[in-house]
Amino acid sequence: MVLKFSVSILWIQLAWVSTQLLEQSPQFLSIQEGENLTVYCNSSSVFSSLQWYRQEPGEGPVLLVTVVTGGEVKKLKRLTFQFGDARKDSSLHITAAQPGDTGLYLCAGGGSQGNLIFGKGTKLSVKPIQNPDPAVYQLRDSKSSDKSVCLFTDFDSQTNVSQSKDSDVYITDKTVLDMRSMDFKSNSAVAWSNKSDFACANAFNNSIIPEDTFFPSPESSCDVKLVEKSFETDTNLNFQNLSVIGFRILLLKVAGFNLLMTLRLWSS
């Protein structure tokens, strides 16, 4: 009798556990540094509490937060945790993700028996933004060796670009280039001179240039060449244009004929 009762209790516990499964989505997530993300945790059953853990490679899970009240919202710096009103779901939102946020995120629901039911986890990978090193590029006119332009780009916003003491060298103020097609911005400045011995290595002498700035060798300067693209007409497009012109002429003739007939009727 006691054995049957114990087996019945065991089956009840197993049935309760089987209905307390947690589903996490997405299972894998890879984003760039600075982006936002949301991880979801759902169940068909009600939990008395819900916990979020983060596990880094080679280490054990670390508790981030515990929520117990339906509709509860907790914030931990850039992390926001929310427990659903029905206590069946939860979400983790990370703002401006950093490479240090990389890891496995686990949600765990607590039942009335005091045990925890874990989800399968969400593996997050945050790729760091690789800022390009500052560089100076020299552009020479292919038709005249006396004309040269230096482009100083990808430098830090704290860098000061000063005018040259040489009256024959002209330097623009620091500007921000918005590379919308590549989704990033870059600081830049331009220097130019008509002097034949003008060198980019000396153009920004009065400015504080980072030590890791790339300077091209005199042999590796870029020749600016004018490339003329040949223009070829499209026969189909030409036919369509001629058709439109023809229809317009026909419309004008019809309108003129109608106007002439109307004037004749009025005059008679």
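Even glycines carry a Cβ here, placed using N, Cα and C.
Substituted residues are absent from this model; it holds the original ones throughout.
Helix first, then strand, then coil: DSSP counts for the domain 'Ig-like V-type' (20-107) stand at 3 helix, 47 strand, 38 coil. Here Swiss-Prot flags 20-107 as domain 'Ig-like V-type', drawing on sequence analysis.
Within 10 Å of the C-beta atom of S48 (mutagenesis position) sit 12 other C-beta atoms, taking all shown protein chains into account. What Swiss-Prot notes for the published mutagenesis of S48 to A is this: Decreases the affinity for M/matrix protein 1 peptide antigen.
According to Swiss-Prot, the mutagenesis experiment S49 to A carries the following note: Decreases the affinity for M/matrix protein 1 peptide antigen.
Its Cβ placed at the centre, Q51 (mutagenesis position) has 21 other Cβ atoms within 10 Å. Annotation of the published mutagenesis Q51 to A in Swiss-Prot: Decreases the affinity for M/matrix protein 1 peptide antigen; the original residue is retained in the structure shown.
What Swiss-Prot lists as domain 'Ig-like C1-type' is 147-235, and the listing cites sequence analysis.
When averaged over the domain 'Ig-like C1-type' (147-235), pLDDT in the model lands at 61.
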